[in-house]
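Report on the following structure.
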Amino acid sequence: MYYQNQHQGKNILSSSRMHITSERHPFLRGNSPGDSGLILSTDAKPRLKWTPDLHERFIEAVNQLGGADKATPKTIMKVMGIPGLTLYHLKSHLQKYRLSKNLNGQANNSFNKIGIMTMMEEKTPDADEIQSENLSIGPQPNKNSPIGEALQMQIEVQRRLHEQLEVQRHLQLRIEAQGKYLQSVLEKAQETLGRQNLGAAGIEAAKVQLSELVSKVSAEYPNSSFLEPKELQNLCSQQMQTNYPPDCSLESCLTSSEGTQKNSKMLENNRLGLRTYIGDSTSEQKEIMEEPLFQRMELTWTEGLRGNPYLSTMVSEAEQRISYSERSPGRLSIGVGLHGHKSQHQQGNNEDHKLETRNRKGMDSTTELDLNTHVENYCTTRTKQFDLNGFSWN
């Protein structure tokens, strides 16, 4: 029993050793001993183990064909004539051979260069140092020439960039200056528009004041006719288109109304006992241009021998005028004169005295509007005519 168990154990060990040896040697020789020593693996895709003898025969075939660059797997297989070799085996081995040869060639070249340099250093004595320096200095310009060209190109590029930056900065400054100029122009335009708006507002205020005065006077004297501001504006536009220079002021509108409504005014003047002065318009315009002072119209309301003959036409004093008119509604006179001339003020007072004497004689029932009372003294003094070109609201 013991002998049998020992024998079985030996068999198991021997079988295990055989299995290990078979695993350790995966490449097996061909079936026949005359296969030229090819060792193939037992895989599904068998691989060839290149032995030194097989590799030498491969190198001989490659050299016969003219080198690794000219040799091909088919020609190598024909030259070698070993059965069992395939194109797959030869192709992979040829690629490896070419790579190794190129690497060896590069390494040999480097080794050769190093060896030559060491030999040159060993052979150069002290007497030949000048020649060696000349030889070393000679090829330096060729080596440094690409570097110098690159530096010059870089310097040129930097110079051009600097010029472009200068041009851009100059353009930026010009753009900023142009923007400031446009801003100043816009500010000036806004200021002028604001002034024009203020002027229009003043004209509107003057129109409102005039309409209030007309309404109050027309309420007291319904027989007397006054022009509305709209009619005055229409007459002003007609006057600008026909005869007079372009003046959109309220005074020019009032003066233009006399020429356009002459016939209707004649009837009204005859009915109210109004006396008008018929003069030359050109002479009137010349006198207006020659006069440097500012003319103003003053409405005067007189009561007997008392009262101020010249009152301003502000809206705040309208009530005072109405109170005077209520006391003496039959004594209405309009005096036109220049401020600063005492003689003209005295003449206006004389006119008021004349009107009072006429009213005492029996003319109190009618309203007399005297527009020009100094016709007889035209040669000695300046004529006083109903001219509203110098009229303004203060």
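Quick reminder: no glycine exception, Cβ is built from N, Cα and C everywhere.
Nope, none of those substitutions made it into this model, it's the original residues.
What Swiss-Prot annotates here:
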DOMAIN    42-102  domain 'HTH myb-type'
MUTAGEN   Lys70 to Arg  No effect on nuclear localization. No effect nuclear localization; when associated with R-74 and R-78
MUTAGEN   Thr72 to Ala  In isoform 1 and isoform 3; no effect on nuclear localization
MUTAGEN   Thr72 to Glu  In isoform 1; partial localization to one or more nuclear spots. In isoform 3; increased localization to nuclear spots
MUTAGEN   Lys78 to Ala  Partly located to extra-nuclear aggregates; when associated with A-70 or A-74. Complete loss of nuclear localization; when associated with A-70 and A-74
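Projection of Swiss-Prot feature records onto the structure.
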residue: Lys70; record: mutagenesis position; Cβ within 10 Å: 9
residue: Thr72; record: mutagenesis position; Cβ within 10 Å: 13
residue: Lys78; record: mutagenesis position; Cβ within 10 Å: 11
**Item:** Alpha-carbon distance [Lys78 (mutagenesis position); Thr72 (mutagenesis position)] in Å
**Value:** 10
**Fill in**
Checked against DSSP, the composition of the domain 'HTH myb-type' (42-102) is 37 helix, 2 strand, 22 coil
**Request:** List the Cα distance (Å, whole number) between Lys78 (mutagenesis position) and Lys70 (mutagenesis position).
**Result:** 15
